[in-house]
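S.K.: Pasting a structure here, questions to come.
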Amino acid sequence: METFRTLLAKAALGNGISSTAYDTAWVAKLGQLDDELSDLALNWLCERQLPDGSWGAEFPFCYEDRLLSTLAAMISLTSNKHRRRRAAQVEKGLLALKNLTSGAFEGPQLDIKDATVGFELIAPTLMAEAARLGLAICHEESILGELVGVREQKLRKLGGSKINKHITAAFSVELAGQDGVGMLDVDNLQETNGSVKYSPSASAYFALHVKPGDKRALAYISSIIQAGDGGAPAFYQAEIFEIVWSLWNLSRTDIDLSDPEIVRTYLPYLDHVEQHWVRGRGVGWTGNSTLEDCDTTSVAYDVLSKFGRSPDIGAVLQFEDADWFRTYFHEVGPSISTNVHVLGALKQAGYDKCHPRVRKVLEFIRSSKEPGRFCWRDKWHRSAYYTTAHLICAASNYDDALCSDAIGWILNTQRPDGSWGFFDGQATAEETAYCIQALAHWQRHSGTSLSAQISRAGGWLSQHCEPPYAPLWIAKTLYCSATVVKAAILSALRLVDESNQ
């Protein structure tokens, strides 16, 4: 297993986000502009078609991920020359698409409350394009009927403004399709690196339909595809995200922040985050981002404060709403994990448990619990262990009764081999690491002895700590942040050693 030193060096590159079939399919459509890029992406897609003919994450199954990925891949494969060259993949894909949209489909169906990022905006556009290409979508009207209301609600949030790089909808700019470019502020979409909101799929759409052949967008995409294996990640670059989450995981362990050697090791990474922190606004995924978010800002505030820096809490407070904190402006539904991380930032800032802001966040979290069990699911991560474990770390001292109940749920769901997994089937190293972090934190905080459970989990994790890791994180489709997951695992293994001492 790597060390935190080597992990942070990787995090600083910001390229730890896994490739997705959805984003890669958009790059594969660029054949008319760049044959080499298109062919590399197409090869990646065809090598990763699932046994049932669909595309997306094999585990865990997510209907929205599988539908968007398969639609995007099939649109790419049936465009121009690809259909003849990849006839076998097309035939299997057609069957998979029929099965996914059939009323007889066996498995989780569309749940708009549990959808991937921008699904209600993107899916109707892709389905319309698929129809133009002659791809049959069963029950199309039924699926679109569930999406239309949420799509309209989200677009109303824009208040008539055109989509530009300062609005979150830019991340899903392909929602405009071939005929909706009028929705876009065309000259104010690109970031300094040529991308549209650091999204390969949005950038490919831009190069195809907004500014055809745009050299800056194509250069951004080429830099990713040529440096990898032909796949395109869910987003790139994301070094602030990867650094602050790696440091947050490190901070769960018993490190001596007064040790000059430790300070020197982490100095350049803390400096990088602090240099890009904008007073009153915070940070986004990457240092050059034009859009800050409450989640990254809250975690960065927590980390910078713990390591002796002085960020301003006002950057977190700007996201405060009447009943919760928003991740982004124009957000339709709140994120539980973002509010959990706000709670951690408020604690680090010295807010008392009786402060109205703390009480507001706690009330929102209490009201958002999964029915019938003491756990929480969120729109940024598929597993309830992520949000629940982070809640225990953030809410201790604020609401110990809530934390105790959440600890009970974690203990009751530990598998006989010591691992955890929220979904039927396999347990994962990532989820097991989060649970170890929560148990170790609660053991230190409450004095409750949990060494046996932690040790059992550590034994399993030490045998299952290497990649590949399941894509449990949520963007337009599911992805994995390998650097962040490795940091969580390394943190958990350290905590196991500390618990045994």
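A Cβ is built for glycine as well, from the same backbone N, Cα and C atoms used for every other residue.
Every residue here is the original one, so none of the noted swaps is modelled.
From Swiss-Prot, for reference:
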MUTAGEN   Glu292 to Gln  No change
MUTAGEN   Asp293 to Asn  Loss of cyclase activity
MUTAGEN   Asp293 to Glu  Loss of cyclase activity
MUTAGEN   Asp295 to Asn  Loss of cyclase activity
S.K.: Per DSSP, Asp293 (mutagenesis position) is which: helix, strand or coil?
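M.R.: SS state of Asp293 (mutagenesis position) = coil.
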S.K.: Given the mutagenesis positions Glu292, Asp295, which one has the fewest other C-beta atoms within 10 angstroms of its C-beta?
M.R.: Glu292
S.K.: Can you check which residues sit near Asp293 (mutagenesis position), meaning Cβ under 8 Å from its Cβ, same chain, 6 or more apart in sequence, and list them in order?
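M.R.: Asp293 (mutagenesis position) has long-range Cβ partners Gly282, Gly284, Trp285, Thr327, Tyr328, Thr338.
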